[in-house]
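Participant: Can you read through this structure? Questions will come right after.
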Amino acid sequence: MKQTVAAYIAKTLESAGVKRIWGVTGDSLNGLSDSLNRMGTIEWMSTRHEEVAAFAAGAEAQLSGELAVCAGSCGPGNLHLINGLFDCHRNHVPVLAIAAHIPSSEIGSGYFQETHPQELFRECSHYCELVSSPEQIPQVLAIAMRKAVLNRGVSVVVLPGDVALKPAPEGATMHWYHAPQPVVTPEEEELRKLAQLLRYSSNIALMCGSGCAGAHKELVEFAGKIKAPIVHALRGKEHVEYDNPYDVGMTGLIGFSSGFHTMMNADTLVLLGTQFPYRAFYPTDAKIIQIDINPASIGAHSKVDMALVGDIKSTLRALLPLVEEKADRKFLDKALEDYRDARKGLDDLAKPSEKAIHPQYLAQQISHFAADDAIFTCDVGTPTVWAARYLKMNGKRRLLGSFNHGSMANAMPQALGAQATEPERQVVAMCGDGGFSMLMGDFLSVVQMKLPVKIVVFNNSVLGFVAMEMKAGGYLTDGTELHDTNFARIAEACGITGIRVEKASEVDEALQRAFSIDGPVLVDVVVAKEELAIPPQIKLEQAKGFSLYMLRAIISGRGDEVIELAKTNWLR
């Protein structure tokens, strides 16, 4: 019996080290499903929704650094992959999506479930190609895999179900050679120019992102040599924050006042491996130097006075011998003092209260009780705020989220991918009640896959971050209310340990119990509804917006909201 196209794909993926494929099966994927069953070396991870499959594959790729795979059946099946694939692509992780298609003879006829996948996936992939004949598959699959790995993003192979069942070309090899990522270092002449510029610069600040992964030692040495405070972006937190005497916190909408003021007061700002997008948080008068492995990132969000293309570790390693050590610490010491004040202010907000459970306190205790090498995932919205401000990184912990794409409902799906990839490590999903309930169907996948993830729901019965933005704009928070749900009872009904927490005095015991259980657990914590995530700088328009919101709330007979807002944030 001749090898089918589907079998060729399965064996090629096996040779590339792929261990699992995430997806929802369907008739257009029958060829692939059958080949995987016969082969027995790649596990099919059956989710309830394809979006979850894409998020899970993205988390796997982010943790392993290797190619991860997801699949969707024709039409609606692979359409459901798109949001998760956008997140993978914008996170720069290598993911291959197999998008099954309708019978090849029916393409263009308006057939049942027909879509145009090549157009639909174009914006969330480096490569998207239709396999219309078996002869194409060796080249198309190899190119797709190579582009996903080397370009760090998504590739999509569109495969009609009938083509998958046809014989593969004779003599097609399934050998996969893993090409290593190139190490890019700027020319020495460019490095000397940068060293000279830094020599005559004062009040230097560093802004660091996820491109600093693996460069912690070089980064700290560089900052120490030029006496520069280090500000980090959210995606840089896990790589930069720990064991760092020069760290002064984050900047941005959910950052620290110390990080914000350090950047704004800098005369020279060095951007290292970051695509920080918020123009309002860049200084207007400073010289800006940018170093990034991706030339397309240069000058994308701010003006740039000097730019070098290179990976951060090798570039700093080559730059360090050329840089003259500075003696003046005034700017650095002021930034560190501001950071200590900002950190104390944030820690003061994370104290237990008899009136309500503050989410800051919950996040702080999660960090305290979690394993030293825990993997955290956090939903977009207020859980990301609390994770950014209160989780302590140590070089072993990881933090995953939808930090570039900003999609709701990412935390639980990413936790599935993380736990499957790292079965011996503790995985903690910090979910909002809005995000968790959006893709709650895959809570059943936790049971089915027997994945011991720990899910903590920040249950405030509101789309918290959206409501806060509406208040800042002066709007009433219509449409943000969520039904008060007991998620612990839902967990128990699904066969998972559920723990309900309604008092701050119960938090520690609940977390300790959850983290000690050898299996999945959901901790449903009722947190303060009107908690504000104060940005590092309050603009006049925001202050006016809050005043207008409070006036409108009182006029509309919703004065109780204003009272609760005051009690939660100012009358503790």
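From the backbone N, Cα and C atoms, a Cβ is placed for every residue, glycine too.
Just the original residues are modelled here, none of the noted substitutions.
Annotations for this protein, taken from Swiss-Prot, read as follows:
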- E50, T382, 406-408, 433-435, 460-466: thiamine diphosphate binding site (BINDING)
- S210, 234-235, 251-254, 274-278, D292, S297, 311-312, 403-404: FAD binding site (BINDING)
- D433, N460, V462: Mg(2+) binding site (BINDING)
- A533 to T: In poxB11; poor activity in vivo, no longer activated by lipids (MUTAGEN)
- A553 to V: In poxB14; poor activity in vivo, no longer activated by lipids (MUTAGEN)
- D560 to P: In poxB15; normal activity (MUTAGEN)
- R572 to G: In poxB10; reduced activity in vivo and in vitro; may interact less with membranes (MUTAGEN)
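Neighbours and distances for these, please.
Facilitator: Residue environment of V462 (thiamine diphosphate binding site) contains 21 other Cβ atoms, counted within 10 Å of its Cβ in all protein chains.
Other C-beta atoms found within 10 angstroms of the C-beta of F276 (FAD binding site) number 24, with every protein chain shown included. Following the DSSP three-state reduction, the secondary structure of F276 (FAD binding site) is coil.
In three-state terms derived from DSSP, V462 (thiamine diphosphate binding site) belongs to an extended strand segment.
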Participant: Only counting partners 6 or more residues apart, tell me which same-chain residues put their Cβ under 8 Å from the Cβ of D433 (Mg(2+) binding site).
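Facilitator: Non-local contacts for D433 (Mg(2+) binding site): V457, F458, N459, N460, S461, L482, T485, F487.
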Participant: Just give me the nearest neighbour of M408 (thiamine diphosphate binding site) among the binding-site residues S210, I254, F276, D292, I312, Cα to Cα.
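Facilitator: Given the candidates S210, I254, F276, D292, I312, the nearest one is I254.
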Participant: Beyond the listed site residues D433, N460, V462, identify every same-chain residue whose Cβ lies within 8 Å of the center of their Cβ atoms for the Mg(2+) site.
Facilitator: G432, G434, F458, N459, S461, L463, G464, L482, V527, K529
Participant: Ranked by the number of other Cβ atoms within 10 Å of their own Cβ, which of the binding-site residues I254, I312, M408 ranks first?
Facilitator: I312
Participant: Within 10 Å of the Cβ of N460 (thiamine diphosphate binding site), how many other Cβ atoms can be counted across all chains shown?
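Facilitator: So the Cβ neighbour count for N460 (thiamine diphosphate binding site) comes to 24.
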Participant: Just to verify a number: CA distance, S210 (FAD binding site) to G434 (thiamine diphosphate binding site), in angstrom, no decimals.
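Facilitator: Each residue's Cα considered, S210 (FAD binding site) and G434 (thiamine diphosphate binding site) end up 27 Å apart.
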Participant: Which of S210, T251 (the binding-site residues) has the most other Cβ atoms within 10 Å?
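Facilitator: Within the set of binding-site residues, the most crowded position is T251.
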Participant: Per DSSP, G434 (thiamine diphosphate binding site) is which: helix, strand or coil?
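Facilitator: Helix, per DSSP.
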